[in-house]
Every structure is written in C-alpha cells, then in structure tokens.
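Notes follow the structure.
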Amino acid sequence: MKLKFFVLALCVPAIFTTHATTNYPLFIPDNISTDISLGSLSGKTKERVYHPKEGGRKISQLDWKYSNATIVRGGIDWKLIPKVSFGVSGWTTLGNQKASMVDKDWNNSNTPQVWTDQSWHPNTHLRDANEFELNLKGWLLNNLDYRLGLIAGYQESRYSFNAMGGSYIYSENGGSRNKKGAHPSGERTIGYKQLFKIPYIGLTANYRHENFEFGAELKYSGWVLSSDTDKHYQTETIFKDEIKNQNYCSVAANIGYYVTPSAKFYIEGSRNYISNKKGDTSLYEQSTNISGTIKNSASIEYIGFLTSAGIKYIF
C-alpha cells in the first residue's frame, strides 16, 4: 500500500506535464504565494491498554483533552508548471497550554465493564504541539474562477503533555473503590508524547466569485504510523506504543476576501481524525531494569479541531 501511495505521488507531476506549453518554463520563481495566520487548536486523544490473555479486553484508558491552544501557522505554495504546485506548511503552539487528563482502569475481569480505579488530573498542560507538511497538487481543472485537483503529501504531528498532582479513587486489597486520596499538587504524575507520521492522498478545490474565494480540502490515509511514550513517574515505568497503518481523515474549509489583487484575508477550519487501532507496547521499569514487549496491547485514537485567521499574499 505504501508503494502505491508513493507511485501516485511521483506520477502527479508527470500526469500534467504534457499540458505545459513550450513557452512556459518548468520553474517560475515569481509564481509563489505565502500565508501566515494565528489560530486555535482543540482536541482529545485516547490512550488505551488491552489484556491479550483475557480476550483483548480493555483494562486502561487515559483521556488527554485540551481546548483553545494558541497556534501560529504559515505556508508557502510554489507553482512549478501550470497544473502542478508544491506546498510546504506548518504550525506550532505558543507556550504551555491548559489541558486535562483522566486515567481509568478496569482491573476486575469478573466485572469488565465496571471501572476499579480512576484518577483526575486538572493540572495538566499541553507543553507543545507542532506539525509540518509537504504536498504536491495536480490541477484537473484550473480556471480563473474555479479549480479542482488531486493532492498527495506527507505530514508529521507531535504532541507533548505533562500531568501534575491530581486526585484518585483506587480499589485495593480486594476492595472496590475503597481508597481515596490526592497527589501533591506540584508532583509530576504522568508525561506523555505522541508522534503521527502520515502519508496521504486527497482532493482540493477552490471557487472564486468577484473578491470572495471559497476553498475545501479532503485528505485520507490508511498508512499512518503512530507512536507514543507514556512515563509514569511514581512507578518509574515507561511505556512505548507503536501502531501501524491507522486510518486518517481530514476535512478543511476556508473563505477569504481579496483586499488587493495579491492579498487575501481568510478564515479556515479543519477537523482531523485518526481512528482507533491496536498495536504493540514496549515497557521498561527503571527501578528493576526489567523490560519487555506485548503484542496487540495498546491503541491510540485522536481527534482535533483547528481554526485560524490570517493573510495570504501572491507574488
């Protein structure tokens, strides 16, 4: 499947090269557009643990949630030939952002639907998040008022969290939810990092009416490589998960207004989703120096929303 994707990516320019006239140079340094914007990022990621020897049932889930994290975003688009363009873009958060985390366990196999342990960590932060993207666009329709094209690209997204303090309810010594307490507010409890590597294909479209322009983009991937690192500071245990060939879908839309022939103010919103899928876990206990790998024992699911407003300039 990966080979098919990269073949498609390489073929996009070739498909449309035949449409270029002999008077049109292969590269046009002047035909470049740039954009910069400020925006907001909200999302939720679910980190799950399963017990392979008990039918693969879920035994733990950590929900990391954040809202309205401030981001700065930028991009460059370069028309290589009339119907093919190359783009580079990315965004990053600005400083620590407020978040929350809930950790829930189901340790009793006799009542697998009833949670046994739960902790709440309102003093959680999204320490940083960022993304970069490379893509090629091949335009099937390329008129002044409307465009429709194929897109093939690659993007990487990173997220880093830190949970401090928190309160808990645990089941201990054969009891049920019989221990309640709280961690010191300044004590580190869990650190969590994610990395998503996403080759994708999709469709992109634009429509212009007078000074208004509308755009939409749909991206899909079945080849996502996800990985994470979960560090429990109290037990000195590190979990590393890897999930291959997850599904990814992104839908984006924007509207803009040209204040000059070369400058456009715009607003944009997107929804990004990576579906849940099981993978392998590697664990390491620092205190005992014990390590191991468990197959089909972890999963990652992610949903995120990004909105931004900015300016695009065409040279």
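Using the three backbone atoms N, Cα and C, a Cβ is placed for every residue, glycine included.
Heads up, this one's the original sequence, none of the swaps are in it.
What you are looking at is a predicted structure, and each value in this text was computed from that prediction instead of being measured.
What Swiss-Prot says about this one:
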- D103: active site (ACT_SITE)
- D105: active site (ACT_SITE)
- D230: active site (ACT_SITE)
- H232: active site (ACT_SITE)
- F6 to L: In plasmid pINV_F6_M1382 (VARIANT)
- S176 to N: In plasmid pINV_F6_M1382 (VARIANT)
- A182 to T: In plasmid pINV_F6_M1382 (VARIANT)
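Across the structure, D105 (active site) and H232 (active site) place their CA atoms 15 angstrom apart. Considering only the recorded positions D103, S176, A182, D230 (active site) has D103 as its nearest partner by CA-CA distance. Shown are the recorded positions D103, D105, A182, D230, H232; of these, the residue with the fewest other Cβ atoms within 10 Å is A182. Closest to A182 (variant position) by Cα-Cα distance, out of the recorded positions D103, S176, H232, is D103. Counting every protein chain shown, 11 other Cβ atoms lie within 10 Å of the Cβ of S176 (variant position). DSSP assigns D230 (active site) to a strand segment in the three-state reduction.
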